[in-house]
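Working notes, structure below.
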Amino acid sequence: MKFDKPAGENPIDQLKVVGRPHDRIDGPLKTTGTARYAYEWHEEAPNAAYGYIVGSAIAKGRLTALDTDAAQKAPGVLAVITASNAGALGKGDKNTARLLGGPTIEHYHQAIALVVAETFEQARAAASLVQAHYRRNKGAYSLADEKQAVNQPPEDTPDKNVGDFDGAFTSAAVKIDATYTTPDQSHMAMEPHASMAVWDGNKLTLWTSNQMIDWCRTDLAKTLKVPVENVRIISPYIGGGFGGKLFLRSDALLAALAARAVKRPVKVMLPRPSIPNNTTHRPATLQHLRIGADQSGKITAISHESWSGNLPGGTPETAVQQSELLYAGANRHTGLRLATLDLPEGNAMRAPGEAPGLMALEIAIDELAEKAGIDPVEFRILNDTQVDPADPTRCFSRRQLIECLRTGADKFGWKQRNATPGQVRDGEWLVGHGVAAGFRNNLLEKSGARVHLEQNGTVTVETDMTDIGTGSYTILAQTAAEMLGVPLEQVAVHLGDSSFPVSAGSGGQWGANTSTSGVYAACMKLREMIASAVGFDPEQSQFADGKITNGTRSATLHEATAGGRLTAEESIEFGTLSKEYQQSTFAGHFVEVGVHSATGEVRVRRMLAVCAAGRILNPKTARSQVIGAMTMGMGAALMEELAVDDRLGYFVNHDMAGYEVPVHADIPKQEVIFLDDTDPISSPMKAKGVGELGLCGVSAAIANAVYNATGIRVRDYPITLDKLLDKLPDVV
């Protein structure tokens, strides 16, 4: 199905099932511990051996010798896999560094060997016996140190210029010129990376924890140099990903290599301390913002430049993209700079680009509003735009940022905010309020599904879509139930298997909208088959209560399947609407914080997000996504930071003891409001995505609230005690 014109009225608009707050249908399995994750398919792969990864102890250089003799002789050891005995390997298109290193070492904890043994404990013990010898090369590990050497944009991401920024900024009546930094961050998903591989002749089955089944399958086949049709990926349940499981990782490749070598199933799991350095992370940024406005507060010039680092062949953190679209202004400049760093691979993490970019932009907007003497909510409203500032002929499909901000201000009680910093106290606590706009583009990906109508009236949905804790099972079931007129309880959903039609996968906030659109397309085809089976015109037929009705005639779905199960497979492809219209999602984030006047401790007291993100397919699962994202934004604002050893080139705090993330007690009150934002230009579902929007802008809202509470403007995240203590107002 080609979606190339705005959606008219369609079966989803009935909203009998879609748009309602249903519980997650996979919830009972997860809460009872019976949902099986990648490491838990014991019956399907009996007699599994275990692999333990040996990671490089240097960040850059060469492996001069690798002595595995002692490990191979250790109790229970079956094999030691290295680059020298693994056979010729390719490299996946989406991997920056090789997943099995040697002799060249590209980053710290790059896998250089896998010890395979009868038990996990034996493999771990034997791994400690592997002796690696290196020649260390000088590496670059500090973005600040490398910044000056990078003054040109990457070849494939040139600077964007509109109008005359330099002239407009010079003549601006009010201006801000400041630099902001965000640190390296880790995904820290609850489930570690884990895989289990089984070979049957030349056919590989891999159970793994991966967000994008087709990407994983394609890159694994390419790396192993086997036909892609010989690889099957299974990943029905994933314990969080946040972008860290978008791509093929070392656990999957090494499990496959080991299983082939020892001719039996092999399990490989990355221990928590290995994950930050062995896999990927959100790269640090250094962002320079210059914004100018006229006397009335209207922005006349905006420039956003961002520096980030990555391994050779890597890509920059696209932290400027929201600045191209969020506010009006005739004169604009954005640019990305990429330094070569020898830290572990930088790659996607929840809301790549916009999340760190808004951490800077939305502080700068507050600073400019203060200089202009305008309330920060009103300043954002004043500078709203309904068109792409770089192309005024290109409108937004839907844009309700003003409504998000006004609704949020009213609900939050913004009028009671004291605009003068440091004036509101609650005992020993300084109290402040902050706001930020949220923005995330609406990305669209082709997505397919297969839908069966069984003779007993039940419906089965099959797609390689994944559920990373987001509610995919539920919204796909809701879609099929709505389309075919059956109760939600009569729909079974099977996900995460490469033998199913290729879906959009879980990432980029596109999963819900595009995967349900794929199911919509398959159901439309199935509706035609059902109508044909009973002799009805499909375009004039309605589906409800297990029946198909055409005028005064009706038939049961059971009658339609008298000849056997009906099956339809279809995919949704998106045309040029995304080029004709700018498609984005918006939010208004409001935060109240308390800052202890003696210790500098920051406590988030309450948070509110008002979101405009297309049709909300399931308010309950969507709210869960947003409050989780808000929590992640709080972590980014106040605590999350991968500490870099800039002598040896690795992340020091590489576990959950050293890398702090928020817990329930850190945020006592969160509220989410969804505006009616049905968008027929987005998809036949008229939805968008919300899981990343809930993060975008939160950290800046907290930073702005801290400023309102204390008068201290922190531009370097996270906002830790040391950045507040010596500047706090005197204790009264």
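Note that Cβ sites are derived from N, Cα and C of the backbone, with glycine treated the same way.
Under the heading Mo-molybdopterin cytosine dinucleotide binding site, Swiss-Prot lists 241-242, 468-470, 511-512, 615-621, GLN625, 688-691, citing experimental evidence as support. The number of other CB atoms found within 10 A of the CB of GLY469 (Mo-molybdopterin cytosine dinucleotide binding site), across every protein chain shown, is 24.
Within 10 Å of the C-beta of ARG440 (mutagenesis position) we count 31 further C-beta atoms, all protein chains included. ARG440 to His or Lys appears in Swiss-Prot as a mutagenesis experiment; the accompanying note says: Decrease in catalytic efficiency.
Looking at Swiss-Prot, the entry for mutagenesis of GLU692 to Gln says: Loss of activity. A coil conformation is recorded for GLU692 (mutagenesis position) in the three-state DSSP classification, outside any helix or strand. Taking Cβ-Cβ distances under 8 Å and a sequence gap of 6 or more within the same chain, the neighbours of GLU692 (mutagenesis position) are ARG350, ALA351, GLU354, ALA355, ARG440, GLY508, GLN509, ALA629.
For GLU692, the entry in Swiss-Prot reads active site, proton acceptor, with the evidence type a curator's inference.
Looking only at other Cβ atoms within 10 Å, the busiest spot among the binding-site residues GLY241, GLY691 turns out to be GLY691. Residue environment of LYS620 (Mo-molybdopterin cytosine dinucleotide binding site) contains 14 other Cβ atoms, counted within 10 Å of its Cβ in all protein chains.
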